[in-house]
Every structure is written in C-alpha cells, then in structure tokens.
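These notes are about the structure you will find just below.
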Amino acid sequence: MSKTASSRNSLSAQLRRAANTRIEVEGNLALSIANDLLLAYGQSPFNSEAECISFSPRFDGTPDDFRINYLKAEIMSKYDDFSLGIDTEAVAWEKFLAAEAECALTNARLYRPDYSEDFNFSLGESCIHMARRKIAKLIGDVPSVEGMLRHCRFSGGATTTNNRSYGHPSFKFALPQACTPRALKYVLALRASTHFDIRISDISPFNKAVTVPKNSKTDRCIAIEPGWNMFFQLGIGGILRDRLRCWGIDLNDQTINQRRAHEGSVTNNLATVDLSAASDSISLALCELLLPPGWFEVLMDLRSPKGRLPDGSVVTYEKISSMGNGYTFELESLIFASLARSVCEILDLDSSEVTVYGDDIILPSCAVPALREVFKYVGFTTNTKKTFSEGPFRESCGKHYYSGVDVTPFYIRHRIVSPADLILVLNNLYRWATIDGVWDPRAHSVYLKYRKLLPKQLQRNTIPDGYGDGALVGSVLINPFAKNRGWIRYVPVITDHTRDRERAELGSYLYDLFSRCLSESNDGLPLRGPSGCDSADLFAIDQLICRSNPTKISRSTGKFDIQYIACSSRVLAPYGVFQGTKVASLHEA
C-alpha cells in the first residue's frame, strides 16, 4: 500500500471514530441551542416545552425584527421529542375521523343541492360548473392508456404486502402484490399485454390506515395502498401532472410558487392560501361533480374504498383518496387550481395568476374572500394561520418572505445525539445567519459555542454549501483532510453505514429492465399481442435483458461511515512558470 493510501485510510479511521461518538450533554441540547440563539438576539428564551409549540409571531416591525420573532415561533415547532403528555396518535385519529365526518356532510350537501325558487346558483355552485368545464377541456374525457402506462411504476414506500424495509421496487417486482376488486381488470390487462411476470397476492377492498410522526402535538395519518393499485395510481398522477403544465402549473418545480410568494410580499397583489387536512377533505361528491365521467370511473377503480385501522376496525371512505395514494397530490392540485381559476374568472380577474402546488395556492389577493366562500361550500377548511392576503408576509413551498426579505426559518426536528445530528443543526444555523453572504455576529457566537461539542477532527472538516450535510459548511481550501487528485479536490463526509440487503434476483432484473424500458421506449412498458411487439421489439427487449444488472439494495446499520466525495476543482493559475524552454505547471512545482 502506498503512503498516500495509508495516510488516507488513517485519516478515514480517525474521522469514522469521531463520527460514531455520542454528544453527551445535560438537558435538552436542541432547546439549549434555540434559547441561546434567542438570547443572542435579545429575545426572551422559552420557559417551557409547551411554549415552544404554541408561540405566535407578531407580523409587524422591520424585516430584521420580524425575522427573529418568526424564528422563535418556528424553530422548535416541529420538534418530535417533547414530553407534553399528549397522545399524539390519538389526536391524529381524532382528526382523521373528524375529516371523514365532514366529507360525509359534504357528500350529502353536494349530491342534494338546495336551489332557490328562482334557480339562481350560489357562488359555490357556479364555480363547480365552471371548474367542471375547465377540467374537461384540460384533461379530456378519459385518461389515455398509453399515457398511463408511460407513468406507471412502483414507488419506494410500503404497500399492504411489503413493509417499508422491503419498499424498493425490486422487492415489489419479486413478490406478488395485492389489488382491490375494481383494480383487478387493470392488472389482468397488464398481464395479458406485457412480458413482465405479473402476480397477485390478494384481492381486497382495504388499504391500511396508519400514523407517522409529525411533531410533539400530533401524528399524521396516511394510508398504505395495495401494490398494484399504487402502480396504476402513479400512472394517473403522471398524466395529471403533465396536463397541469398547460395551466402554467409545474408540480416538479416549487420555485414558481416561491418566486410568486416573494412578489406578493412586495406588491401585496398576490395572496398565499393554505388548507387544513386538504387531502382528507376531497369528497367523493366533489370529484364526481368536477371530473368527466370516464376519469371519475378510473379514479374509483384504482382507489381503496375501505381502510383497516390498527385496532382492526374498518372505515368506508367518504373521500376519494388520502395521503399515500399515488394520485392524491396531482388530483388535489387540479381541483384547487380549477376552483381558484373559476373564482378569478367570475371576478373578472386574470386566471393565469393562479398557481398551485398541492394545497399551496397563490392567486390575486382580492379573490381570497370569494375563494374562502367556495372552499367552505365544497368542504375545504382554509388554514387561517397560514393564509396571507394582506400585510407584508407571504409563505409558500417552504419559502417565507416579509416585505421582499427572505425570513425563512430553520427547524430543529429531532433530538441531537450524534455528531451528524449536531452538524445538521449547525449547518442550518449557518445558512440562516449568512442569508446575505456575511455571518451575523450575534449568531456566530452561538455557532462557535456549540461547534466545540464536536470532535476536533469534525470541527476542522468543512465542505462548500450545496454538497449536503455530511460535514460543516465552510471553505474547502482550509480543510486539512482534503485530498487532491489531478485537478479535482476530494473531501470526506459522514454517511450512513449500510450493508447489502438480500434480494430476489428476479425482482432486481425486472426492476432494471422496467426502468430501461421507460427511459428507452416512447410507449413505456413493452407490450405484446396484435398491436404490441414484433420480432424487432422482442430482440430489443432481449438486448435490454442482457444489459440489465441486479439492483443493489442496502440498509442502514445505525452507524456512520466516511466517504470521500469530489466537491470542486482545484483553484490554481491556468498557466505555467517558464524555466528556460521548459514549462513547469504550478501544481507540479
């Protein structure tokens, strides 16, 4: 082994040992960081854990004053390790059942509208009719089979057959997946028209309703869908995502809403609207009224009509879908956008001013009162704490602005127990305190205080911003652990230590083949039959199989490792030093 390789291995071993130490301090380190930061800015510290999640900011003063006050309201609001005596799971189920009850009332109201004697439509009814026409023009009468197949895929999450640890698509290709009775015809059609091995484990109308952690006040309810249902749901979601671009709505790009939130905070002409429990409030009746019959039938075929709760009880859904369904995000974006555009049209406003990203809605400020009325009629609840139509503050898609100034806070979400946890918090503090490119001296003292809790090697190991949080953000030029190879500089970062997972070879090859088919074919899946593959297509598929590689699956061990990454080119003069007739480059001198 060369001296260079030996040196690198020695440094890696030192850094690895440092990364696997524990941060030992008395009390709650996360709360200590938050309180010291507040004191540095002249704010009163938190007196209790309850205050951390209940403090409300004042929407006045200068941008700098508001930025600090807003940070106090947000920094610990999503922390998940407070001991408040709240049964967060029970709170989540209470909200879940309340949303179902509201959807039932909405279904009854929308299916039996109460027209007046002169048959004048209310604002809500008028918007439904206008939105229906807009949606039909945008998405057509029925979803395209070719379009759906182009977007069909397995996600990386859990299904009713596979738990999260076996969520990778290769496991889903290897194992039979469940489907609902109405989705069975889609699976059988796919089996008859493709070369993939399509197997069904169970035919059941149920999905699995579960909770996942959210914060110290409540959990979040989601639904785990049958595998084949999710496969086709994502196909429908992909079609809707493509069609929404015709309205200037790109669900792959949050920066559109972020830029417009900035504009609204300056001009006050645009409002940001947020909804409470948006995905759990889309009733069946609303979808039937808004969507073309062909589309509504397909959505009904692919949804799970019932859910099984952890206690074994069963709920028959009054909503079209929930968080966890493969088309929920795109469908809610379509519905909110169509209603908002209809409101703007009724008020003689430019409907192209409406942009949507899920339940983050931006539209002209003067349309907000009417939109609230329409949303109330169709069963949605406006989140008044996160809806802003007046004043200098706007928030959308994770960016927050006050009079045009970026006041986006950072969050401490989890307990700090490892150097990696502390590095993440310190990096977020760095980004928040250097928003204008220069360290705020008030925050810098707090940063230096808590950086000392890291092992010395990790204090000196720095990487440029934008390369993740595997090391402290800083100048790579002063990193003593950086290595140069040619013109590339490599720096060590902390990564999760993983081990290869045992996997089914069949599923691995099928997943790789499927991915290649999607990337190399205009039609998505390789089909067969009278209108499917000919001999040339079959030869192409055989070639894909020959080039396929087993998918590598790994799992985290709970420990940390060190990996060198290329972070930048070396900064050297692009010329040499003349020595007579010879030129010696500076990096060789």
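For all residues, glycine too, the Cβ spot is worked out from N, Cα and C.
At each noted site, the model still has the original residue.
What Swiss-Prot lists as Mg(2+) 1 binding site is D274, D359, D360. Same-chain residues at least 6 positions away in sequence with a Cβ under 8 Å from that of D274 (Mg(2+) 1 binding site) are, in sequence order, D359, D360, I361, T382, N383, K386, T387, E395. In the three-state DSSP scheme, D274 (Mg(2+) 1 binding site) is classed as coil.
The Cβ neighbour count for D360 (Mg(2+) 1 binding site), using a 10 Å radius and every protein chain shown, is 23. Residues or ranges marked as Mg(2+) 2 binding site in Swiss-Prot (evidence: experimental evidence): D274, D359, D360.
Using DSSP to sort the residues of the domain 'RdRp catalytic' (259-391) gives these counts of helix, strand and coil: 68 helix, 27 strand, 38 coil. For 259-391, the entry in Swiss-Prot reads domain 'RdRp catalytic', with the evidence type sequence analysis.
Summarising the environment of R132 (mutagenesis position), the number of other Cβ atoms within 10 Å of its Cβ, over all protein chains shown, is 16. Record note (Swiss-Prot) on the mutagenesis of R132 to M: Complete loss of infectivity; when associated with M-133.
Under the heading of mutagenesis, Swiss-Prot lists R133 to M and annotates it as follows: Complete loss of infectivity; when associated with M-132. R133 (mutagenesis position) falls within a helix when secondary structure is assigned with DSSP. On its own chain, R133 (mutagenesis position) has no residue at least 6 apart in sequence with a Cβ closer than 8 Å to its own Cβ.
Cβ neighbour count for K137 (mutagenesis position): 10 (other Cβ atoms within 10 Å of its Cβ, all protein chains included). For the mutagenesis result K137 to M, the note given in Swiss-Prot is Complete loss of infectivity.
Its Cβ placed at the centre, R153 (mutagenesis position) has 21 other Cβ atoms within 10 Å. Taken residue by residue with DSSP, R153 (mutagenesis position) is part of neither helix nor strand, so it is coil. One mutagenesis experiment catalogued in Swiss-Prot, R153 to A, is accompanied by this note: Loss of RNA polymerase activity.
The Cβ of R164 (mutagenesis position) has 11 neighbouring Cβ atoms from other residues within 10 Å, across all protein chains displayed. R164 (mutagenesis position) carries a helical DSSP state (H, G or I). Looking at Swiss-Prot, the entry for mutagenesis of R164 to A says: 80% loss of RNA polymerase activity.
Counting only residues at least six positions away in the same chain, the Cβ atoms of M130, S351 sit under 8 Å from the Cβ of E345 (mutagenesis position). In Swiss-Prot, a mutagenesis experiment is listed as E345 to A, annotated with the note Almost complete loss of infectivity.
Looking at Swiss-Prot, the entry for mutagenesis of D348 to A says: 80% loss of infectivity. Taking the Cβ of D348 (mutagenesis position) as centre and 10 Å as the limit, one finds 6 other Cβ atoms among all the protein chains shown.
Over all protein chains present, the Cβ of D350 (mutagenesis position) has 11 other Cβ atoms lying within 10 Å. Looking at Swiss-Prot, the entry for mutagenesis of D350 to A says: 95% loss of infectivity.
Swiss-Prot lists N549 to G among its mutagenesis entries, and the accompanying note reads: 50% loss of RNA polymerase activity.
Among the natural variants in Swiss-Prot is D500 to G, noted as: In strain: QB_2 and Qbeta_2_FR.
Separation of the C-alpha atoms of R164 (mutagenesis position) and R153 (mutagenesis position): 17 Å, rounded to the nearest whole number.
Using a 10 Å radius centred on the Cβ of D359 (Mg(2+) 1 binding site) and all shown protein chains, the other Cβ atoms total 20.
Listed in chain order, the residues near the Mg(2+) 2 site other than D274, D359, D360 are T272, V273, L275, A278, Y357, G358, I361, N383, K386, S396, each with its Cβ within 8 Å of the site Cβ centroid.
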